[in-house]
Amino acid sequence: MKLKAIELKNFRNYEELKLDFHPNLNIFLGQNAQGKTNILEAIHFLALTRSHRTSHDKELISWSQQEMKVSGVVEKAHATVPLEVQLSPKGRIAKANHLKENRLADYIGQLKILMFAPENLELVKGSPATRRKFMDIELGQIHAVYLYDSMRYNRALKERNAYLKFDKDKIDKNFLSVLDGQLAEHGNKIMLERQNFIDKLEVHAKKIHEQLTHGKENLKIIYNQNVKTDFSKELLSRQDHDIFRHQTSVGPHRDDLQFFINEINVADFGSQGQQRTVALSIKLAEIDLIFEETGEYPILLLDDVMSELDNHRQLDLIETSLGKTQTFITTTTLDHLKNLPENLSIFHVNAGTIEQEQ
């Protein structure tokens, strides 16, 4: 899978922009706050219809404009697929092959991406919400049905939480049980998919982590399900508690992940270097896992992470990705990028203008 070209209209600081990409490696070079990350954000938006930097869509639209559009051409093994995502006061429209997709689950996965940004280093030591988002994004690209169940679960969760905010004497437990059934139906599928994903991810990540640490460290990933027994029974047993607290206290929306090196919890006791190595091992593992599950390698987006990694980890990242994935890198300097291949494109970014090095 390759992204051949992208076109932006009123996206962030780009009023009009068209770029053709190298099928192997693309580097965006420039000082901070010039618009490098905006390009990777646009690719992320084209793939997932969402930004990785903000949940406020209005921030993506250029100043004084009312709408924006990101379009691109994706080259797959047996087809070339034009993609387009628009934002306007009327909402969001996603198109594949010039046809509007009414369901997000039918669009996501057309362009598979793997984003590695400084905030991804928070995967190990950040909040549980960060790790749940990680599972949701990656699984949503691999299995469309997961995205469908996740959306249905979140809709039911929102409805149940809103109902729990009613006065206690106005709550009908029979209706609450109906909502419980909807949560359990989709929540059970989510938990099963997450467990299968983590089991497979761990297999790949363990091998990579062992290579990165020269056999000195053994990585283990634990999926901590919030639901310990039967989801339906736990929801029923907690109804009074949830009515009192005005929120749903059990379910996959409270799941988490834990990472261990040689039986030591990395988040609590690992060094910063160990935490970074775990995050890197997981990202590199995803490359092969996505290919294993879908038959397509994802596009790799490296947003200013090279400066966060030492030379050894930089080399491991580049060597693992090149030859498999089309890679996009943003950086302020090429000094720390060693052993770059000759077949690449370098784009110089300055104040929202981009020039390709000849």
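Glycine is treated like the rest: Cβ placed from N, Cα and C.
Modelled residues match the original; the substitutions are not represented.
What Swiss-Prot records for this protein:
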BINDING   Gly30, Gln31, Asn32, Ala33, Gln34, Gly35, Lys36, Thr37  ATP binding site
VARIANT   Val74 to Gly  In strain: ATCC 7962
VARIANT   Val81 to Ile  In strain: ATCC 7962
VARIANT   Phe291 to Leu  In strain: ATCC 7962
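Structural mapping of features recorded in Swiss-Prot.
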residue	record	DSSP (3 states)
Gln31	ATP binding site	coil
Lys36	ATP binding site	helix
Val74	variant position	strand
Val81	variant position	strand
Phe291	variant position	helix
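Other residues of the same chain near the ATP site, with their Cβ within 8 Å of the Cβ centroid of Gly30, Gln31, Asn32, Ala33, Gln34, Gly35, Lys36, Thr37, are Thr330, Thr332, Val349. Note on the recorded positions Ala33, Val81: the fewest other CB atoms within 10 A surround the CB of Ala33. Considering only the variant positions Val74, Val81, Phe291, Lys36 (ATP binding site) has Val74 as its nearest partner by CA-CA distance. Around Asn32 (ATP binding site), a 10 Å sphere centred on its CB holds 9 further CB atoms from the protein chains shown. With respect to Gly30 (ATP binding site), the closest of these variant positions in Cα terms is Val74, chosen from Val74, Val81, Phe291. Rounded to a whole value, the Cα-Cα separation of Val81 (variant position) and Gly35 (ATP binding site) is 26 Å.
Comparing Cα positions, Phe291 (variant position) lies closest to Val74 out of the recorded positions Ala33, Gln34, Gly35, Thr37, Val74. All protein chains shown were included, and the count of other CB atoms within 10 Å of the CB of Thr37 (ATP binding site) stands at 21. Local packing around the binding-site residues Gln31, Gln34 was summarised as the count of other Cβ atoms within 10 Å of each Cβ; on this measure the leading residue is Gln34. Between the CA atoms of Gln34 (ATP binding site) and Val74 (variant position) there is a gap of 26 Å, rounded to the nearest whole number.
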